[in-house]
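This report refers to the structure that appears directly beneath it.
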Amino acid sequence: MAANKSKGQSSLALHKVIMVGSGGVGKSALTLQFMYDEFVEDYEPTKADSYRKKVVLDGEEVQIDILDTAGQEDYAAIRDNYFRSGEGFLLVFSITEHESFTATAEFREQILRVKAEEDKIPLLVVGNKSDLEERRQVPVEEARSKAEEWGVQYVETSAKTRANVDKVFFDLMREIRTKKMSENKDKNGKKSSKNKKSFKERCCLL
């Protein structure tokens, strides 16, 4: 399932987001709520579904590409390929299921392994189903402490009420954008340094 691409989108900045987490935590529900303002409770798990949407990020029109990966163990072997293509990750668990929170550590390790050559990977930890407070198994402080340990932001969401749904996608896009700008600056700096060195060498030869 994918959102239709419109003409002229190719020239816009594109930010690639990967949804990661155990099965049944609400990754698809969050994605569909963000894409279409719809709450879908029952969703058939697939290997991966890709979505693309044009949004305005801090006054700039950009595209977000969302890959919603299946959390089931059956798909663990192909997850590496999806992770390689991602620029930022929403690491999702359900606050009503402590096991899904514990699993985030393994998913994070997999991301770090696949993206080992990169310095800081844009990543947010997302505690979904905040509307089910009475069934909470993961204390806010426990989740926040883990996120702080990893040096990332922790946000609680509800795909049902749409609480913080836009926030997590937009905050992650900002992190991706910052990383890209930093990398471009580094590349330009190295290029400039190389050109200066080349110029000096030519001067010496004259």
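Residue 1 is the first one shown; counting continues down the chain.
Note that Cβ sites are derived from N, Cα and C of the backbone, with glycine treated the same way.
The model shown is predicted, which means the values in this text are computed figures rather than measured ones.
As recorded in Swiss-Prot, the features of this protein are as follows:
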BINDING   21-29, 68-72, 128-131, 158-160  GTP binding site
MUTAGEN   Glu38 to Arg  No effect on cytokinesis. No effect on cytokinesis; when associated with V-23. Decreased interaction with EXOC2 and EXOC8; when associated with V-23
MUTAGEN   Thr46 to Ala  Reduces the binding affinity to EXOC2 effector
MUTAGEN   Thr46 to Ser  Reduces the binding affinity to EXOC2 effector
MUTAGEN   Ala48 to Trp  Impaired abscission, the last step of cytokinesis, as shown by the accumulation of bridged cells. No effect on cytokinesis; when associated with V-23. Decreased interaction with EXOC2 and EXOC8; when associated with V-23
MUTAGEN   Asp49 to Glu  Impaired abscission, the last step of cytokinesis. No effect on cytokinesis; when associated with V-23
MUTAGEN   Asp49 to Asn  No effect on cytokinesis. Impaired cytokinesis, as shown by increased number of binucleate cells; when associated with V-23
MUTAGEN   Gln72 to Leu  Loss of GTPase activity
MUTAGEN   Cys203 to Ser  Loss of geranylgeranylation and membrane localization
MUTAGEN   Leu206 to Ser  Converts geranyl-geranylation to farnesylation. No effect on membrane localization. Confers resistance to GGTI-induced pancreatic cancer cell apoptosis, but not to GGTI-dependent inhibition of anchorage-independent proliferation
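Features per Swiss-Prot, on structure.
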residue : record               : DSSP (3 states)
Gly21   : GTP binding site     : strand
Lys27   : GTP binding site     : helix
Glu38   : mutagenesis position : coil
Ala48   : mutagenesis position : strand
Asp68   : GTP binding site     : strand
Lys129  : GTP binding site     : coil
Ser158  : GTP binding site     : strand
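Ranked by Cα separation from Ser158 (GTP binding site), the mutagenesis positions Glu38, Ala48, Asp49 are led by Glu38. Cβ neighbours of Gly21 (GTP binding site) (same chain, under 8 Å, six or more residues apart in sequence): Lys27, Gly71, Leu90, Leu91, Val92, Phe93, Ser100, Ala103, Thr104, Phe107, Val126.
Comparing Cα positions, Lys129 (GTP binding site) lies closest to Glu38 out of the mutagenesis positions Glu38, Ala48, Asp49. Here the recorded positions are Glu38, Asp49, Asp68, and the one with the most other Cβ atoms within 10 Å of its Cβ is Asp68. Shown in sequence order, Gly71, Ser94, Glu97, Ser100 are the residues of the chain, 6+ apart in sequence, with a C-beta less than 8 angstroms from the C-beta of Gly24 (GTP binding site). Counting in whole angstrom, Asp49 (mutagenesis position) lies 5 from Asp68 (GTP binding site) by their C-alpha atoms.
If you take the Cα of Ala48 (mutagenesis position) and the Cα of Asp68 (GTP binding site), they are about 5 angstrom apart, rounded to a whole number. Taking all protein chains in view, 22 other C-beta atoms sit within 10 angstroms of the C-beta of Ser158 (GTP binding site).
For the binding-site residues given as Lys27, Lys129, the lowest number of other CB atoms within 10 Å of the residue's CB is seen at Lys129.
Calculated from their C-alpha atoms, the gap between Glu38 (mutagenesis position) and Asp68 (GTP binding site) amounts to 16 Å.
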